[in-house]
Amino acid sequence: MNIFIVVLLCLTGVAIAEQCGRQAGGKLCPNNLCCSQWGWCGSTDEYCSPDHNCQSNCKDSGEGVGGGSASNVLATYHLYNSQDHGWDLNAASAYCSTWDANKPYSWRSKYGWTAFCGPVGAHGQSSCGKCLSVTNTGTGAKTTVRIVDQCSNGGLDLDVNVFRQLDTDGKGYERGHITVNYQFVDCGDSFNPLFSVMKSSVIN
């Protein structure tokens, strides 16, 4: 009987150590293991495939654009109302204003804004200005947003206008949140002089 209890306690300890994702407060798996939809760490397709609702360190992590992806993440909304403030990061008291407030208007207004504290990706200053492709898992509505702030909900805190754009069935507004998948994507901010020259010669 004592051996059974010891084995049971050992198995329970191992299981608890492997919990991750929203079931464990946004915790990531050790050793870059994937976090399954059920909140357990592993390395097979059952854990790592977005088709199986992998939560973090998923196989299509998109590391090439510097951040990764996560599934089934909580997204709330925040009243930045950036268009009412001239897309001014200082007026919105956004965390990233320290580094990005002097970016051109075209850069600041290119995408809707979000605060970021998701389970996968850099946080703090290194996340500022990066872009996410965000998909509402309930409706399939999709948009690209720019990170301008930090949050504490373990996911995203979208500008209310972006939230409305994704909340096409209105259920998110009723609940106060939507469930989303996000992936870091290239913002397309790079200036390519060759492209600009080619574009102007085509116009002329």
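Quick reminder: no glycine exception, Cβ is built from N, Cα and C everywhere.
Original residues only: the substitutions mentioned are not part of this model.
Now, the feature entries from Swiss-Prot:
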DOMAIN    18-60  domain 'Chitin-binding type-1'
VARIANT   Asn31 to Asp  Possible deamidation
DOMAIN    68-189  domain 'Barwin'
Across the domain 'Barwin' (68-189), what does the mean pLDDT come to, as a whole number?
93
Measure the Cβ-based neighbour count of Asn31 (variant position), defined as the other Cβ atoms within 10 Å of its Cβ.
7
Reduced to three DSSP states, the domain 'Barwin' (68-189) has 28 helix, 42 strand, 52 coil
Write out how many residues of the domain 'Chitin-binding type-1' (18-60) are helix, how many strand and how many coil, based on DSSP.
13 helix, 9 strand, 21 coil
